[in-house]
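Peer 1: Mind looking over this structure? Questions follow.
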Amino acid sequence: MGGPKKEENPPGGGPTSLFILTEDNPIRKYTRFIIEWPPFEYAVLLTIIANCVVLALEEHLPGGDKTVLAQKLEKTEAYFLCIFCVEASLKILALGLVLHKHSYLRNIWNIMDFFVVVTGFMTQYPQIGPEVDLRTLRAIRVLRPLKLVSGIPSLQVVLKSIIKAMAPLLQIGLLVLFAIVIFAIIGLEFYSGALHKTCYSLEDPNKLVKEGESETPCNTDNILEKATGSFVCNNTTSMCLEKWEGPNSGITSFDNIGFAMLTVFQCITMEGWTAILYWTNDALGSAFNWIYFVPLIVIGSFFMLNLVLGVLSGEFSNERNRVERRMEFQKCRFRAMFQTAMVSYLDWITQAEEVILAEERTTEEEKMHIMEARRRNAAKRKKLKSLGKSKSTDTEEEEAEEDYGDDGYLKTRSKPQGSCTGFWRAEKRFRFWIRHTVKTQWFYWFVIVLVFLNTVCVAVEHYGQPSFLTEFLYYAEFIFLGLFMSEMFIKMYALGPRIYFESSFNRFDCVVISGSIFEVIWSEVKGGSFGLSVLRALRLLRIFKVTKYWSSLRNLVISLLNSMRSIISLLFLLFLFILIFALLGMQLFGGQFNLPGGTPETNFNTFPIALLTVFQILTGEDWNEVMYQGIISQGGAQKGMIYSIYFIVLVLFGNYTLLNVFLAIAVDNLANAQELTAAEEEQVEEDKEKQLQELEKEMEALQADGVHVENGDGAVAPSKSKGKKKEEEKKEEEEVTEGPKPMLPYSSMFILSPTNPIRRGAHWVVNLPYFDFFIMVVISMSSIALAAEDPVRENSRRNKILNYFDYAFTGVFTIEMLLKIVDLGVILHPGSYLREFWNIMDAVVVICAAVSFGFDMSGSSAGQNLSTIKSLRVLRVLRPLKTIKRVPKLKAVFDCVVNSLKNVVNILIVYILFQFIFSVIGVQLFNGKFFYCTDESKHTSAECQGSYFKYEEDELLPKQELRVWKPRAFHYDNVAAAMLTLFAVQTGEGWPQVLQHSMAATYEDRGPIQNFRIEMSIFYIVYFIVFPFFFVNIFVALIIITFQEQGEAELQDGEIDKNQKSCIDFTIGARPLERYMPKNRNTFKYKVWRIVVSTPFEYFIMMLIVFNTLLLMMKYHNQGDMYEKSLKYINMGFTGMFSVETVLKIIGFGVKNFFKDPWNIFDLITVLGSIVDALWMEFGHDDSNSINVGFLRLFRAARLIKLLRQGYTIRILLWTFVQSFKALPYVCLLIAMLFFIYAIIGMQVFGNIKLGTVENSITRHNNFQSFIQGVMLLFRCATGEAWPNIMLACLKGKACDDDAEKAPGEYCGSTLAYAYFVSFIFFCSFLMLNLFVAVIMDNFDYLTRDSSILGAHHLDEFVRIWAEYDPNATGKIHYTEMYDMLKNMDPPLGFGNKCPNRLAYKKLIRMNMPLDDELRVQFTTTLFALIRENLSIKMRAPEEMDQADMELRETITNIWPLQAKKMLNLLVPPSDQLNKGKLSVGKIYAGFLILESWRSTRFGQLDSGMPMLELQDASRHPSQESLTGADAGHLHPGHSYMNGHRRSPSLRHNGSPLARSPSPRRRGHQYIHHDIGFSDTVSNVVEMVKETRHPRHGNSHPRYPRGSWSASTSPARSPSPSRYGGHLSRSKRTQLPYPTYGTTSLCQRSRSPSPARLQEMRERDRLGYGIDMGVTHVQHSYPTLASRRAGIGRRLPPTPSKPSTLQLKPTNINFPKLNASPTHTHHSTPHSVHSLPHHRDLLRDPRDMYYSSRERERDRERLRDRDRDRDRDRLHEYDLRYEYRDRERELYERERDREREVERERLEYIAPLSFEQALAMGRTGRVLPSPVLNGFKPKSGLNPRHSDSDEEDWC
């Protein structure tokens, strides 16, 4: 078991065991063999199971008594211990104890085993005694079987998904724990010691006075001093004293942090929280308590605990996908292997056949035989394929039969010969006839009707039915059974058994009929029925076959069957879990539940009862009650609190984790099923389309034959219906759009034409902009009036006044209705008034109100009409629904709910059918068995007569009570009652009582005996698994999926998904954060600021908060005075420290900047509150009644919230939390409407019921006597707190309130209570609260999805880091700082510091944000570009980017119409910002990419004597300095230096339109000659590089005039002043302490750095051919091309979506190396941005521009001679890096190449260089053919320092 696999520890060389036995030792070898021998493992497992059985058989008696069996079983303990000891010893010998890898105690299971064995020995010695009963630890051994379980694949999915979910679950656990701590501390401050006062008798001060059956906390004796809503003792009989231990024996309290946390946890699980709320109300008054409890339930239960569900379902679907993909891959691999083998085999056979056929000796007959065999094989293969298709569903009826043609069928039958031939032929015909009959429609419907009638017969059975009905049903059962049996046999005969059993429906029929036969025999022999025959009702599901829901239902069934293994494995896991906890519970609590009122029904005394108790806790119902009993049994609140851990773990792991996996499976399957259905529907649509097209072709060909026309109409229908749908959608859209609607062109009510002035007036009024607003106001006022009514005193003055208001409101609504009818017409034409649902509702409400007023006025026969009037007036509550239509977003949520209901319909039908089946089984099992006598000693109605004495606990004399024989409130006497009972059970409320009653049920008309038939619990367990665990979850899942689909459907038109939308949402709302910093660094303010923002200070404050939290947790009830004072002064100290922090922050930031940060405001409020609180504690005790300052204590707990902003994961969780709250307002509004409507109905119908004691459920805490009370009661029901009891308390026949002005003998309440509560629970539990779950699952899906996908939760980090670079929140930073920032941000948001520069450049080229004049990027633009690039939002090939931009702008305008006006140009910069003479990030980084690529070639890394261009080693400076430094401005278009009258062709002044780097803006010119933006950028980037080794000399070449050309100059360009003329000469004269930048203008670089060429360049430098320093240059004139004057520059084509690389040969351009983050130091030399020469220009010598041919020739000769002279001396220097095989040949080729280069003429421009070519060098390892044919080939391998060859693996 615990041993590792054999290969883990290779024998021989391994470590010794126990320092003695080596790997080769025979003892160790044998022990190793034994522990790895499978029979040994099974033996150990069997021992474990036997041990579990022994533990389960024990019965625990009170007082440590033992039964005879238990004593015998105890003796087995030694044997078990012995076996486990032997196992442990063998393993220790074989594996070693602990010191080395894979040794015994390095395995978690082995540690557990060892622990159990050691503790087992301890228990064998009696002197340890029963105090430390360590046998409990033996239950841990039950975990061992889990090891084998992990081998089952489907269980692995469940287990793995739970284990994988543990990481996010722990995050959520932290959040929940944090919430619990905060609420517990608040509870500790407010409620500590509050629940210890109760009423004591005046006669006996030690005797408690109860209210009803339980004690109640009290507030005071003096009725004048009492707080509103609190409880006051009756001062004639009792007094309020503070000496009670508290409710639930003192366990439920806030007396110290432990009790408080347990109480808060209990509230979060929504069990028993109302009791705590009511107790605190009694003790302290009801004014403010709800403010504590309602948020606790909403945040704790609805939100935090639902997160668990979201995480689990996400993980489950991920894990299942993973497993499915793996299986799919394995199948594919096997299939491929099989196919290759098969194909080769078939080829071999076919070739053999060909040979045989070709042979001369093969006879014709043999050939025919071979051909026939081939034909048969082909046919068989075809049939197999078709069968495979139809079989996949496995739910079709006898579809497959058609495949078996008559011939095949006949051939399979053996035909007997002889005299019987005629008989067999007749039999065959008869069989065919029957077969056709069975398949007809009428036979199908006949069977369905029979099933329906049978179901009706089953359903009419009820308790106390007349004997004739019993007899009729008895015989009907036989008749139906006979009919169904004959149907089964007829089908079997007609189809043959094989085909019959291929249909799953038929298999099901057969099982049900067999079950019914068994049941009939059983009831004859033994009596009693199981109700199995009702399973026939499931056959009604066949009706679905004729409905449109069939495919979706079938797919759901398929999907569920597919995940059956997961479900079964989950159930197995659940069973193991229950088993372990039941055994553990028996060890801990067995025989201990001996309470004053006797042993409770839930206990751990025997194994079956323990299992049921654990199952009950697992369902979450009344788990707190069991926990109270457990704690009390172990010594009460003082000693037994540690035992609460058992129950908490059980609830957390069982209820919240395992049971939520059911929902996870359901969500997953439904999504799966819906995909299947959608795919099928698409297929059907496609087929229809194809048919339609074929038909059209036929019709064209045949000129519309009659038949074809009919078919055509039929086929066209679907597309028409589609058109209709689209029209409807369009109509709806039109309605939503603003602006006046045109008048309908029909006459209204046959009288008013469209031109009629009355109608036009009505139309004008209805369409007034404020008309709807006015109606909304009236609706709101009317709703307030409804809520303000007094339901008890109907004729009170308040009600009379409100009645007059009601007349006014009804008048307004009537006028509105009449105006709309005049405008729209009544009903006859499209668009008329009653054609819309909302208008019908309006009309009904108005008419009913008018009718009820009519009755009121007439006053005739008031008595009989009262209920009618009341029901008519109740309809007024529908008025608030009128607002739904008027608020578009609310209507969207409402539509979503309605749609999810529509989706649920088909499941709802199945659900009701299953509910019905269980109800019928319940009626069969428990019919008439739920009666009891109020005197428990009597067991029949005959005995239950007269009176009996009832003894109360504290009373001296018994009470006399009447004996009454009555049924339980929930029973199974008829199907309707059974369905109600099961509905209550399924909501999980009060089901343990129903379970106890069922197990105690004996026989019909007899009383209960406790645990009479424990096996009846199986019915409930099965029901729970089918319903709450499963069906309800499918329901919830459907609503969740529909809700999510609705949200996604809205976005489909815009072609962006949900995640993209939430990211864009964030971008639109995001603003840069301001981070203040004092300007003067020498001030005191700056020093304070430095302290306040430093990390140590932050940590110090964190530590303070943590210690402060611990201090708050140290408080407890009844603490000593000294202790209390210490706490008070320490608290003051903390308050002082926090005050100092706040003061320091105000000094450091200044008042104005301090208040800009919301956290600072929060701190200030907290500090001020704490100071007031401290002062009040010290000085304010004199006059306690003046003002209630209790709320000030909240500020102590508020500091904890500051902890939340520290952790990254917690920050993200919280951020998402807030986001989900933002998504909820309309959902909450809808829920509020539901509550409002139900509360008003409740007030009207149940408001006058008399308030009773606690047992009655309608009490002073819990009633409908005011609107607020009604809403609280409904909120309680929504959390599921004992709603069935409230429903029973509202039924007809309840006593009326004393103030209700009812006639004597008149009763209140109504039978409507059933419908009212059931519908409310249905809407609330299934619909509304699931919207919460849907929203949460939507928002928190990032917890389980791939973390590399960018989500909105990452973007907060961008805002935070941006603030570090842009502390003043200007919204702009320099592009170099932007690069740094993105490198500092981790992926998926930024690039990360490990991202290769080249990949970063490519991303930036695609992002391409525009730059302003100071080369800064904008905040919103950068964030949006980042999101767009990361999530590929409309990113396309470069040439399509313009179109994509336009589409994206349109999408943004559609989805965010309001924000788009302001933000659109920031989000998607318009083309003119990227085109017209403006720089963009894409252009700059395209230049850097070229440099980077050049650097990675062999010539970028030359270590020769040539001037080496190295990486600029400049560190980043703040943007303010870099932009305002004296010499700043490398790429600043504005800093061009003028020389004389000439101006530089800088970006500012050039009119050439620039191309946008990543996307082209073509304007009709096919060839546009040059691109200033990009080329200027490249040239300037190049010039930024520092010349290091060889500073150039100031003298120029004597032969050439002084008029150098910049990188951008060419004969066709405007004249350029010297870039370094004036400025550099000045810098040289002033002897600056830093080296100046030399030019690296491309034109002055060689074509190919061959050794000779390098030498030539050096010589040229010496002679002064290069750029001169400090010398004024003379301008030379030359002809300018007309096209240039026109301002048409060559455009640079786009970068593609995957940026291609520049096809400038790396050997052609000597680029300098550049810094990864191209930031410049502030002592850089300014220059203007010039443009790059045409790519042809790059290939020529700069001097060629003004050489004569003779001069050129002379120079060439001179250089050639010099080369030859010096080659011998210089060659070894280059041979270090380049090897030439043939020196002579190399020299010859060099000469030839130089000749060709020099002679080449540049007569015309060629087509522009494409960006694919231009950036070719950005691609790694891709080398293009060199234009210089000199035999130099760059090395394909890159220098390891600069290698980006694996760049795609980064980022």
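Using the three backbone atoms N, Cα and C, a Cβ is placed for every residue, glycine included.
The following feature annotations were taken from Swiss-Prot:
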type: VARIANT; residues: E989 to K; note: In cac-F; lethal at the larval stage 3; loss of synaptic transmission
type: VARIANT; residues: F1029 to I; note: In cac-S; exhibits defects in the patterning of courtship lovesong and a subtle abnormality in visual physiology
type: MUTAGEN; residues: R1196 to Q; note: Homolog of Q-1664 variant in human. Partially rescues the cac-F and cac-J lethal phenotypes. Does not rescue the loss of synaptic transmission cac-F and cac-J variants. No effect on photoreceptor morphology
type: MUTAGEN; residues: R1205 to P; note: Homolog of P-1673 variant in human. Does not rescue cac-F and cac-J lethal phenotypes. Highly increases amplitude on the synaptic transmission. Induces severe neurodegeneration in both photoreceptor cell bodies and terminals
type: DOMAIN; residues: 1353-1388; note: domain 'EF-hand'
type: BINDING; residues: D1366, N1368, T1370, K1372, E1377; note: Ca(2+) binding site
Peer 1: Starting from each candidate's C-beta and looking 10 angstroms out, tell me which of the recorded positions R1196, R1205, K1372 has the most other C-beta atoms.
Peer 2: R1196
Peer 1: Taking 10 A as the limit, how many CB atoms besides its own sit near the CB of E989 (variant position)?
Peer 2: 21
Peer 1: Return the average pLDDT for the domain 'EF-hand' (1353-1388) as a whole number.
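Peer 2: Over the domain 'EF-hand' (1353-1388), the predicted model scores a mean pLDDT of 89.
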Peer 1: Take the Cβ of D1366 (Ca(2+) binding site) and count every other Cβ within 10 Å, whichever protein chain it belongs to.
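Peer 2: There are 23 of them.
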Peer 1: Sort the residues of the domain 'EF-hand' (1353-1388) into helix, strand and coil with DSSP and give the three counts.
Peer 2: 23 helix, 3 strand, 10 coil
Peer 1: Within 10 angstroms of the C-beta of N1368 (Ca(2+) binding site), what count of other C-beta atoms is obtained when all protein chains are considered?
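Peer 2: There are 13 of them.
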Peer 1: Between the recorded positions F1029, T1370, E1377, where is the Cβ count within 10 Å the lowest?
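Peer 2: Comparing Cβ neighbours within 10 Å for the recorded positions F1029, T1370, E1377, T1370 has the fewest.
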Peer 1: Please tell me which one of the binding-site residues listed here (N1368, K1372, E1377) sits closest to R1196 (mutagenesis position), measuring Cα to Cα?
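Peer 2: Closest by Cα: N1368.
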Peer 1: How many whole Å apart are the CA atoms of N1368 (Ca(2+) binding site) and R1205 (mutagenesis position)?
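Peer 2: Between the Cα atoms of N1368 (Ca(2+) binding site) and R1205 (mutagenesis position), the distance comes to 22 Å.
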Peer 1: Taking DSSP three-state, what's E989 (variant position) in: helix, strand or coil?
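Peer 2: SS state of E989 (variant position) = coil.
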Peer 1: Between D1366 (Ca(2+) binding site) and R1205 (mutagenesis position), find the distance joining the two CA atoms and give it rounded to the nearest Å.
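Peer 2: So the alpha carbons of D1366 (Ca(2+) binding site) and R1205 (mutagenesis position) sit roughly 21 Å from each other.
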Peer 1: Could you state the whole-number distance in Å separating the C-alpha atoms of E989 (variant position) and K1372 (Ca(2+) binding site)?
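Peer 2: Distance between the two Cα atoms comes out at 60 Å.
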Peer 1: For F1029 (variant position) and T1370 (Ca(2+) binding site), what Cα-Cα distance in Å is obtained after rounding to a whole number?
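Peer 2: That separation, Cα to Cα, works out to 56 Å.
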Peer 1: If one measures from the C-alpha of R1205 (mutagenesis position) to the C-alpha of K1372 (Ca(2+) binding site), what distance in angstrom results, rounded to a whole number?
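Peer 2: Per the Cα atoms, R1205 (mutagenesis position) and K1372 (Ca(2+) binding site) stand 26 Å apart.
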